[in-house]
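> The following block contains the structure, expressed as structure tokens.
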Amino acid sequence: MAFLADALSRVKPSATIAVSQKARELKAKGRDVIGLGAGEPDFDTPDNIKKAAIDAIDRGETKYTPVSGIPELREAIAKKFKRENNLDYTAAQTIVGTGGKQILFNAFMATLNPGDEVVIPAPYWVSYPEMVALCGGTPVFVPTRQENNFKLKAEDLDRAITPKTKWFVFNSPSNPSGAAYSHEELKALTDVLMKHPHVWVLTDDMYEHLTYGDFRFATPVEVEPGLYERTLTMNGVSKAYAMTGWRIGYAAGPLHLIKAMDMIQGQQTSGAASIAQWAAVEALNGPQDFIGRNKEIFQGRRDLVVSMLNQAKGISCPTPEGAFYVYPSCAGLIGKTAPSGKVIETDEDFVSELLETEGVAVVHGSAFGLGPNFRISYATSEALLEEACRRIQRFCAACR
């Protein structure tokens with residue numbers, strides 16, 4: 001009898017975590033490595049949020065909390081959805097988890113049965129299909145195209161839906177591509193979803209506040225209120241407020257789904273860390289100027305990286321609307337010989353050779369379900385980004 005569960009055979013380790021770990025190992029050995037694999041802001045958590053956590057400690061807010069979150073945070077979440085997304089939820093329709101990942105996992109665990117399908121546009125965040133598989137479902141991938149800026153077309157979504165489809169997973173702005181959908185682009189997708197009343201929508205809005213220029217963020221149920229009773233809208237404080245380590249995600253949706261997720265979480269982790277929840281209350285209710293300042297910084301970094309990558313031989317990099325990633329194509333390098341003498345046959349070969357030759361760590365696109373591409377996180381200083389892009393240019397020029 002095997003000791004480990006059969007379910008593990010359906011799951012792969014996280015490629016993004018693996019890249020960051022590899023970069024750390026090389027740095028520990030003395031290598032000059034620039035790591036561009038991390039999916040977190042390089043800013044510190046704002047002082048007012050840290051102070052709220054310290055105040056909570058001083059007040060003795062160190063006990064177990066209700067499974068779905070402290071009332072103050074659930075009220076703040078409901079107000080946030082009304083204020084920023086024009087969505088009406090009661091506090092009872094919200095839930096707080098230990099990061100957005102737990103929210104998503106609990107939603108799948110609460111709803112998926114063997115044979116249920118989950119439609120996921122590619123490229124996708126690496127954890128979506130793995131969570132679906134762990135929960136007994138079947139991921140169904142729908143490739144997007146670079147010429148469409150990696151945005152799903154309505155007709156492709158329509159073709160992917162079957163009687164077995166239970167969820168459509170929607171992420172805008174996207175990890176890994178940075179693609180963000182306009183109101184009009186979203187309306188085309190929601191029109192399709194209205195034709196299929198058995199399909200639920202799981203929307204990952206974690207990068208909501210990281211859009212650039214005049215782009216206006218919208219979320220599916222805001223665009224099509226008819227989806228309200230079958231949409232779970234997930235968000236969190238990690239990206240917008242530089243709070244990745246605090247591990248607070250949240251969602252709002254139909255009460256019966258929230259109750260089911262609460263039941264699972266109650267037998268899993270119970271409530272998220274009390275101090276982190278009080279910090280999240282301040283993040284949502286307190287001053288929001290931190291977000292605007294950081295958007296300007298990220299936009300400058302994005303423009304720098306896109307410009308420099310498009311000067312590299314064999315690289316094509318579209319300009320994303322949001323998040324802090326770019327997703328360039330390395331198709332022009334496939335079939336070329338790297339400085340080491342190895343022929344680059346895949347995007348995985350490209351990123352491996354780039355790391356060994358130039359010490360730049362990025363994530364191969366095949367990990368996100370669409371290649372030959374690679375993901376760069378520009379959540380680091382302009383000086384490091386400029387140096388990394390120079391190294392990429394040098395590597396590409398040396399390929400023959």
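We number each residue from 1, going along the chain as drawn.
Just so it is clear, glycine is given a Cβ too, placed from its N, Cα and C backbone atoms.
So, quick note: what you're seeing has the original residues, none of the substitutions.
For G39, W125, N175, R375, the entry in Swiss-Prot reads L-aspartate binding site, with the evidence type similarity to another entry. Looking at Swiss-Prot, you'll find the mutagenesis K12 to G noted as follows: 7-fold increase in Km for prephenate. Weakly affects Km for oxaloacetate.
On this model, are these features tucked inside or out on the surface, and what's nearby?
According to DSSP, G39 (L-aspartate binding site) sits in a coil region rather than a helix or strand. The number of other CB atoms found within 10 A of the CB of G39 (L-aspartate binding site), across every protein chain shown, is 23.
In the structure as shown, the Cβ atom of K12 (mutagenesis position) sits within 10 Å of 12 other Cβ atoms. According to DSSP, K12 (mutagenesis position) sits in a coil region rather than a helix or strand.
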> Compile a sequence-ordered list of residues in the same chain as R375 (L-aspartate binding site), six or more apart from it, whose Cβ lies below 8 A from its Cβ; state 'none' when nothing qualifies.
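For R375 (L-aspartate binding site), the qualifying residues are T16, G37, P176, Y325, V326, Y327, V362, V363, G365, F368.
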> Between W125 (L-aspartate binding site) and K12 (mutagenesis position), what C-alpha distance do you get in Å?
13
> Need one number for the L-aspartate-binding residues G39, W125, N175, R375: the maximum pairwise CA distance in Å, whole number please.
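That value is 11 Å for the farthest Cα pair.
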> Here the binding-site residues are W125, N175; which one has the lowest number of other Cβ atoms no more than 10 Å from its Cβ?
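Least crowded of the binding-site residues W125, N175, by Cβ count within 10 Å, is W125.
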> Between K12 (mutagenesis position) and G39 (L-aspartate binding site), how many Å separate their Cα atoms?
18
> Would you list the other residues of this chain near L-aspartate - those whose C-beta lies within 8 angstroms of the C-beta centroid of G39, W125, N175, R375 - in sequence order?
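Apart from G39, W125, N175, R375, the close residues are T16, V126, S174, P176, A323, Y325, V363, F368, S377.
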